[in-house]
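J.: Annotations per Swiss-Prot:
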BINDING   Y24, C67, N72, D104, L105, S139, F140  S-adenosyl-L-homocysteine binding site
BINDING   T31, Y157, H160, W161, H226, F322  theobromine binding site
BINDING   N178, D264, F266, N267  Mg(2+) binding site
MUTAGEN   H226 to R  Slight theacrine synthase activity which mediates the conversion of 1,3,7-trimethyluric acid to theacrine. Moderate theacrine synthase activity; when associated with I-241 and C-270
MUTAGEN   T241 to I  Slight theacrine synthase activity which mediates the conversion of 1,3,7-trimethyluric acid to theacrine. Moderate theacrine synthase activity; when associated with R-226 and C-270
MUTAGEN   S270 to C  Slight theacrine synthase activity which mediates the conversion of 1,3,7-trimethyluric acid to theacrine. Moderate theacrine synthase activity; when associated with R-226 and I-241
Amino acid sequence: MELATMGKVNEVLFMNGGEGEISYAQNSSFTEKVASMAMPALENAVETLFSKDFHLLPALNAADLGCAAGPNTFAVISMIKRMMEKKCRELYCQTPELQVYLNDLFGNDFNTLFKGLSSEVVGNKCEEVSCYVMGVPGSFHGRLFPRNSLHLVHSSYSVHWLTQAPKGLTSREGLALNKGKIYISKTSPPAVKEAYLSQFHEDFTMFLNARSQEVVPNGCMVLILHGRQSSDPSEMESCFTWELLAIAIAELVSQGLIDEDKLDTFNVPSYFPSLEEVKDIVERDGSFTIDHLEGFELDSLEMQENDKWVRGDKFAKMVRAFTEPIISNQFGHEIMDKLYDKFTHIVVSDLEAELPKTTSIILVLSKIVG
């Protein structure tokens with residue numbers, strides 16, 4: 001089934017739920033590292049809000065978009081609370097209350113998410129910062145909140161997901177342009193790269209437009225995206241995960257376990273942009289100023305683990321946690337164990353050549369006044 005519409009992607013794009021060994025909750029250590037690296041940017045954003053007299057408000061409204069069900073969103077809430085307490089002590093002022101909205105698509109495991117909201121995260125109403133948390137299911141590519149209602153928006157490793165597989169990936173004769181691949185690769189024709197960038201441009205612009213209506217003037221957004229350093233989207237730094245998954249799928253095709261047509265017609269609804277592409281889209285939109293934009297690299301694997309099979313297995317489980325729902329929708333639930341077992345073996349083989357580092361982008365924006 002092709003992911004050709006926003007509605008279809010919204011139904012199947014979510015992380016593995018629960019708390020089992022292939023759940024996102026148990027396999028989010030990499031995104032936890034990314035979030036930790038980006039935490040100073042979020043701290044600075046809260047500090048900036050307080051420098052603009054946002055501490056005089058009765059409540060600070062913050063949203064975490066694409067929150068999933070792992071522990072990372074809890075760290076975000078705790079950090080915002082700590083910064084609010086710190087700034088209000090420095091300013092000798094009464095601390096505003098904190099309203100946090102946790103957003104993700106309808107298939108997200110909100111039960112596991114809210115089960116993890118311990119008193120250590122939210123605190124009690126007698127603390128300096130009274131914290132209230134609400135779930136907001138829905139697509140962040142459209143409006144989610146009333147006009148001028150948000151002061152702070154955070155999103156980590158979510159905005160690079162697309163509303164649909166890129167348009168225009170079939171020829172006039174109806175043939176697949178990206179045959180045998182599920183994402184941009186070195187063998188992809190230029191039209192595939194152009195289609196992916198065009199879809200990201202359209203979707204990120206929709207995201208910015210929706211937030212421009214919801215965020216108050218001078219409000220802040222802190223966005224962390226999976227991105228790339230190179231200007232070429234087919235470089236291995238940005239496509240190696242999808243490339244290895246495509247190899248695993250192709251092997252199951254050769255064994256007769258998957259129809260070849262299913263592989264040829266599947267294109268992942270995700271795009272890892274360059275810093276220049278992100279900057280260009282924000283400036284074209286014109287609703288926000290860029291306060292900070294940087295890229296940084298992290299090892300894709302647990303490098304302190306010496307056993308390559310343990311490292312490969314950890315990486316495969318991490319990838320399975322965020323890809324299985326959308327992959328199984330196309331190729332069938334019944335072959336997922338075989339597919340990811342094959343993927344693990346391919347990853348371990350690739351360890352001999354060393355996997356490339358993963359690039360993340362930190363983007364801090366302020367809503368333009370007027």
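Placement of Cβ uses the backbone N, Cα and C atoms for every residue, glycine included.
Every position carries its original residue.
I'd like to know what surrounds each of these features in this structure.
T.: Residue density at D104 (S-adenosyl-L-homocysteine binding site): 26 other Cβ atoms are found within 10 A of its Cβ, drawing on all protein chains shown.
Listed in sequence order, G70, N72, S156, Y157 are the same-chain residues six or more apart from T31 (theobromine binding site) with CB atoms under 8 A from its CB.
When Cβ atoms from all protein chains are considered, those within 10 Å of D264 (Mg(2+) binding site) total 19, not counting its own.
Over all protein chains present, the Cβ of H226 (mutagenesis position) has 22 other Cβ atoms lying within 10 Å. Secondary structure from DSSP puts H226 (mutagenesis position) in a beta strand.
Classification of T241 (mutagenesis position) by DSSP places it within a helix. Of all Cβ atoms in the protein chains displayed, 25 besides its own lie within 10 Å of the Cβ of T241 (mutagenesis position).
Here the Cβ of S270 (mutagenesis position) has 21 other Cβ atoms within 10 Å, regardless of which shown protein chain they belong to.
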J.: Near the Cβ of F322 (theobromine binding site), how many other Cβ atoms are there if near means within 10 Å?
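T.: I get 23 for this one.
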J.: Rounded to whole angstrom, what's the largest C-alpha distance between any two of T31, Y157, H160, W161, H226, F322, listed as binding theobromine?
T.: 15
J.: Work through the binding-site residues one by one (D104, L105, S139, F140, W161) and name whichever has its CA nearest to the CA of D264 (Mg(2+) binding site).
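T.: Its closest listed neighbour, by Cα, is W161.
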J.: For H226 (mutagenesis position), find which of the binding-site residues S139, F140, H160, N267 come within 10 Å, Cα to Cα.
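T.: Within 10 Å of H226 (mutagenesis position): H160.
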J.: Counting distance between Cα atoms, which of the recorded positions H160, W161, N178, T241, S270 is nearest S139 (S-adenosyl-L-homocysteine binding site)?
T.: W161
